[in-house]
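Asker: The structure is given below, and queries will be raised subsequently.
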Amino acid sequence: MSVWTTANNSGLETPTKSPITSSVPRAARSSAVITTGNHQQHHFQHVVAAAVAAATSVATGHQFQQQFPLHAHPHPQHHSNSPTGSGSNSNNSAGFQRTSISNSLLQFPPPPPPSSQNQAKPRGHHRTASSSMSQSGEDLHSPTYLSWRKLQLSRAKLKASSKTSALLSGFAMVAMVEVQLDHDTNVPPGMLIAFAICTTLLVAVHMLALMISTCILPNIETVCNLHSISLVHESPHERLHWYIETAWAFSTLLGLILFLLEIAILCWVKFYDLSPPAAWSACVVLIPVMIIFMAFAIHFYRSLVSHKYEVTVSGIRELEMLKEQMEQDHLEHHNNIRNNGMNYGASGDIV
């Protein structure tokens with residue numbers, strides 16, 4: 001008769017003949033064969049289970065072994081060629097289990113530590129990042145960004161005032177120099193006095209606006225050309241706000257009104273000796289133009305003030321909503337901390 005025994009610890013079995021002597025009695029031989037068969041069947045089941053576990057661990061750990069290659073030291077395998085020894089079979093199966101377990105442990109290395117990117121960031125990090133990104137437009141209602149917007153508006157006003165004032169004052173000076181008056185003119189003396197006063201006021205107002213623009217604009221241009229919101233406090237536009245508004249009003253409102261009056265008086269002085277109706281016609285045409293100009297100026301300034309008021313109101317509402325949200329978040333955070341403290345105290349972690 002033949003029984004199955006292990007030839008090595010890799011799970012390969014080879015049938016070997018069990019020698020049976022004729023000197024042993026038949027009953028003893030049958031009991032020995034039954035005992036040996038039971039031991040061999042138990043050993044065969046154990047070896048098959050260990051082989052299946054090793055194959056499963058090798059299949060599942062193949063990907064981890066590619067990512068984390070570990071060079072394990074080979075373990076010496078002990079071969080046993082004993083045909084019937086149960087003790088040697090137990091030792092071989094135990095050695096096979098230890099080798100399989102050690103190989104499976106080497107194939108599954110410990111997971112890497114969590115990276116610093118996945119770790120929790122402190123509470124002040126988000127606030128600092130949001131405040132440092134004001135230049136990109138993410139914090140549009142911060143005091144620094146609002147000051148930067150005022151800086152840009154003041155810069156535009158000063159540029160417009162300087163150009164307008166230089167142009168109109170130059171025209172007034174040329175008109176006063178080029179006008180030709182004779183001693184025997186029929187122009188009323190009052191009209192000549194009005195012409196002199198209007199021309200002087202026109203040049204003085206535009207020169208004042210031009211002086212303010214010329215003095216303040218370089219300091220503002222220096223900060224604007226740096227393109228950095230963090231340097232906005234170095235600009236004098238906040239302290240010199242009233243001077244900038246004065247230059248803007250002198251150049252666009254008062255200066256233009258005086259320029260229209262200058263045209264009417266100049267037409268009267270120039271054409272009165274030649275044709276009095278021509279002088280009166282110039283004044284008649286200029287009256288509706290002056291009315292339209294004044295109406296447009298009033299409407300424009302009212303619209304501008306209304307727009308500023310709406311923007312200010314919307315900004316205040318957003319600030320109120322932001323304040324309420326911050327208070328609600330702070331209250332929720334405080335409640336969570338208190339609840340966690342009560343839970344820890346109840347569990348006995350904190351006494």
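Placed from the backbone N, Cα and C atoms, the Cβ positions cover glycine too.
In case it's useful when we look at the structure, here is the feature table from Swiss-Prot:
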MUTAGEN   Val174 to Ala  Constitutively permeable to Ca(2+) ions in the absence of Stim
MUTAGEN   Glu178 to Gln  Impairs store-operated Ca(2+) influx
MUTAGEN   Glu221 to Gln  Does not affect store-operated Ca(2+) influx
MUTAGEN   Glu245 to Gln  Decreases store-operated Ca(2+) influx
MUTAGEN   Glu262 to Gln  Impairs store-operated Ca(2+) influx
Asker: Which one is it: of the mutagenesis positions Glu221, Glu245, Glu262, whose Cα lies the shortest distance from the Cα of Val174 (mutagenesis position)?
Answerer: Glu262
Asker: Return the count of C-beta atoms lying within 10 angstroms of the C-beta of Glu245 (mutagenesis position), excluding that atom itself.
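Answerer: So the number of other Cβ atoms within 10 Å of Glu245 (mutagenesis position) is 13.
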Asker: Give the number of CB atoms, excluding that of Val174 (mutagenesis position) itself, located within 10 Å of its CB.
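Answerer: Cβ-Cβ neighbours of Val174 (mutagenesis position) within 10 Å number 10.
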Asker: Considering Cα atoms only, can you say which of Glu178, Glu221, Glu262 is the nearest neighbour of Glu245 (mutagenesis position) among these mutagenesis positions?
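Answerer: So, of the listed mutagenesis positions, the one sitting closest to Glu245 (mutagenesis position) is Glu221.
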Asker: In Å, rounded, how far does the Cα of Glu221 (mutagenesis position) sit from the Cα of Glu262 (mutagenesis position)?
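Answerer: Counting only the Cα atoms, the answer is 34 Å.
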Asker: Measuring Cα to Cα, how far is Glu262 (mutagenesis position) from Glu178 (mutagenesis position) in Å?
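Answerer: Taking the Cα atoms only, Glu262 (mutagenesis position) lies 14 Å from Glu178 (mutagenesis position).
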